[in-house]
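S.K.: I'd like to ask some things about the structure below.
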Amino acid sequence: MSDSDITFYCLSSILSVLLIFIFILIKRKQAKPKLNLPPGKMGWPFLGETIGYLKPYSATTLGEFMDQHIARYGKIYKSKLFGEPAIVSADAGLNRFILQNEGKLFECSYPRSIGGILGKWSMLVLVGDMHRDMRLISLNFLSHARLRTHLLKEVEKHTRLVISSWKENSTFAAQDEAKKFTFNLMAEHIMSLQPGKIETEKLKKEYVTFMKGVVSAPLNFPGTAYWKALKSRGTILKFIEGKMEERIKRMKEGNENLEEDDLLNWVLKHSNLSTEQILDLILSLLFAGHETSSVSIALAIYFLPGCPQAILQLREEHKEIARAKKQAGETELTWEDYKKMEFTHCVVNETLRLGNVVRFLHRKALKDVRYKGYDIPCGWKVLPVIAAVHLDPLLFDQPQHFNPWRWQNNGNCPNFSGASSNSNNIFLPFGGGPRLCAGSELAKLEMAVFIHHLILNYHWELTDNNDQAFAYPFVDFPKGLQIRVQSHSLI
């Protein structure tokens, strides 16, 4: 057989195998049922509809993009966001289904830039067993017992430090004061840093730069907010590592400071985490522990002047607590006092519902999922929009109206059209499922104690009615929420 014959037979064999392979692929594609994707559009190449989705809007609304898409496509629609095909959910049932099936059908999937700045060991971006282990560390240190015996005192101490510094008839940015309160609390709680000290103030300054980068476009070149934040990240980690080395040295020498009953000490003693893991854990807890709580407190300060009846009822509730403490010769709040703040808890819930500090979550489908006749393909991004449920007029009467009384009678929502009328099914300000925020109870405690001392000691008014809360999508006050305060005493 000649060389040309051999070449001919080889090429024929290869071509035959290739044709058979193509035939099998075509048959498989034909056999596979067509996906029934939710309605929607994918927008521009690569960008999709991301620019419209992230366009700033009033925080007490869903914004033009969501309103238009829900009106056109319904509460579940497809889009292309953050460079990926996505399913967006404004549906209470689907949102709950997504969160309850974390690790089974869905998993956390934040943009890569978030992991780049918070760190690969940050609880926000971790999944699976490592996230569970990191979360358990946080839960152990934020336990119910610790809230009662230790953290309540610390929360009240830092509240008083901030509020007592306000001058009569002065005007200032309330959001900055709320951030000062929550940062000082977390800095002491995590690393025993004292407010007002040079090292604490330096760390706070770096954290301001860091935070601007977390919420900015991930453009990593000199001068951008993201680039500056990465620089600040390095400075913050160097500071934390220095504190770690000091603690480890003292532990080895047996010279521990018993007053340093903080997270850093706990992690060094009770975990097997690497240095890198501890650094990312502390960095992310400082971020999570002070940023969202401070915005929630600022929102309460913003909403309450528009509801004078709520302020009157709060004053009556807190006057009663203060009078009882005075008669008993006590000065510090107790856990029993906190539990008596029933209407305050309603105000906290309503602030979280209407303000929606965390507006949506990032998830991706681990498998092909079918829900209400729609297919969610494996690998697609899934965005449960928490704010859309909290502002749904079918679930909450007059949802854009600040109404704390809706949370009375055990928080039942009379307009919830489901099998259960309990608001726990639809009210998810801290997420849900296995990734429920570990600091949710601390955040509510901070808000209640801050409101307690604010109501007892000050009248306040907003000095700029145009300084509204905006969603970028992170919630912020463009001018810092300027208020004027006048002192008074209710006891």
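Glycine residues also receive a Cβ, built from the backbone N, Cα and C atoms like all the rest.
Unsubstituted: the structure retains its original residues.
Under its mutagenesis entries, Swiss-Prot includes Phe65 to Tyr with the note: Mimicking CYP90B50, increased cholesterol 16S,22S-dihydroxylase activity and production of furostanol-type steroid; when associated with K-112; A-115; F-151; S-155; S-209; G-284; G-288 and F-371. Record note (Swiss-Prot) on the mutagenesis of Arg112 to Lys: Mimicking CYP90B50, increased cholesterol 16S,22S-dihydroxylase activity and production of furostanol-type steroid; when associated with Y-65; A-115; F-151; S-155; S-209; G-284; G-288 and F-371. The note that Swiss-Prot attaches to the published mutagenesis Gly115 to Ala is: Mimicking CYP90B50, increased cholesterol 16S,22S-dihydroxylase activity and production of furostanol-type steroid; when associated with Y-65; K-112; F-151; S-155; S-209; G-284; G-288 and F-371. Under the heading of mutagenesis, Swiss-Prot lists Leu151 to Phe and annotates it as follows: Mimicking CYP90B50, increased cholesterol 16S,22S-dihydroxylase activity and production of furostanol-type steroid; when associated with Y-65; K-112; A-115; S-155; S-209; G-284; G-288 and F-371. According to Swiss-Prot, the experimentally introduced change Val155 to Ser is described as follows: Mimicking CYP90B50, increased cholesterol 16S,22S-dihydroxylase activity and production of furostanol-type steroid; when associated with Y-65; K-112; A-115; F-151; S-209; G-284; G-288 and F-371. Thr209 to Ser appears in Swiss-Prot as a mutagenesis experiment; the accompanying note says: Mimicking CYP90B50, increased cholesterol 16S,22S-dihydroxylase activity and production of furostanol-type steroid; when associated with Y-65; K-112; A-115; F-151; S-155; G-284; G-288 and F-371. Experimental mutagenesis at this site is recorded by Swiss-Prot as Ser284 to Gly, annotated: Mimicking CYP90B50, increased cholesterol 16S,22S-dihydroxylase activity and production of furostanol-type steroid; when associated with Y-65; K-112; A-115; F-151; S-155; S-209; G-288 and F-371. What Swiss-Prot says about the mutagenesis result for Ala288 to Gly is this: Mimicking CYP90B50, increased cholesterol 16S,22S-dihydroxylase activity and production of furostanol-type steroid; when associated with Y-65; K-112; A-115; F-151; S-155; S-209; G-284 and F-371. Here the residue is the original one, but Swiss-Prot notes a mutagenesis experiment at this spot, Tyr371 to Phe: Mimicking CYP90B50, increased cholesterol 16S,22S-dihydroxylase activity and production of furostanol-type steroid; when associated with Y-65; K-112; A-115; F-151; S-155; S-209; G-284 and G-288. What Swiss-Prot records for Cys437 is heme binding site.
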S.K.: Check the Cα-Cα distances from Phe65 (mutagenesis position) to the mutagenesis positions Arg112, Leu151, Ser284 and tell me which is shortest.
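M.R.: Checked the mutagenesis positions Arg112, Leu151, Ser284; minimum Cα distance to Phe65 (mutagenesis position) goes to Arg112.
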S.K.: Just how many other Cβ atoms lie inside 10 Å of the Cβ on Gly115 (mutagenesis position)?
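M.R.: There are 16 of them.
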S.K.: Among the mutagenesis positions Leu151, Val155, Ala288, which residue has the largest number of other Cβ atoms within 10 Å of its own Cβ?
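M.R.: That would be Val155, with the most Cβ atoms nearby.
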S.K.: Using a 10 Å cut-off on Cβ-Cβ distances across all protein chains shown, tell me which of the mutagenesis positions (Thr209, Ser284) has the largest neighbour count.
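M.R.: It comes out as Ser284.
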S.K.: Rounded to a whole angstrom, what is the C-alpha distance between Tyr371 (mutagenesis position) and Arg112 (mutagenesis position)?
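M.R.: Distance (Cα to Cα, whole Å): 28 Å.
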S.K.: Just checking: which of Arg112, Thr209, Ser284, Cys437 have a Cα that is within 10 Å of the Cα of Leu151 (mutagenesis position), counting only these recorded positions?
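M.R.: Taking Arg112, Thr209, Ser284, Cys437 one by one, none has a Cα falling within 10 Å of Leu151 (mutagenesis position).
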S.K.: If you measure C-alpha to C-alpha, which of Arg112, Gly115, Val155, Thr209, Ser284, Ala288 (mutagenesis positions) come within 10 angstroms of Cys437 (heme binding site)?
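M.R.: Candidates kept after distance check: Ala288.
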S.K.: Could you check what DSSP calls Tyr371 (mutagenesis position) once collapsed to helix, strand or coil?
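M.R.: Strand, per DSSP.
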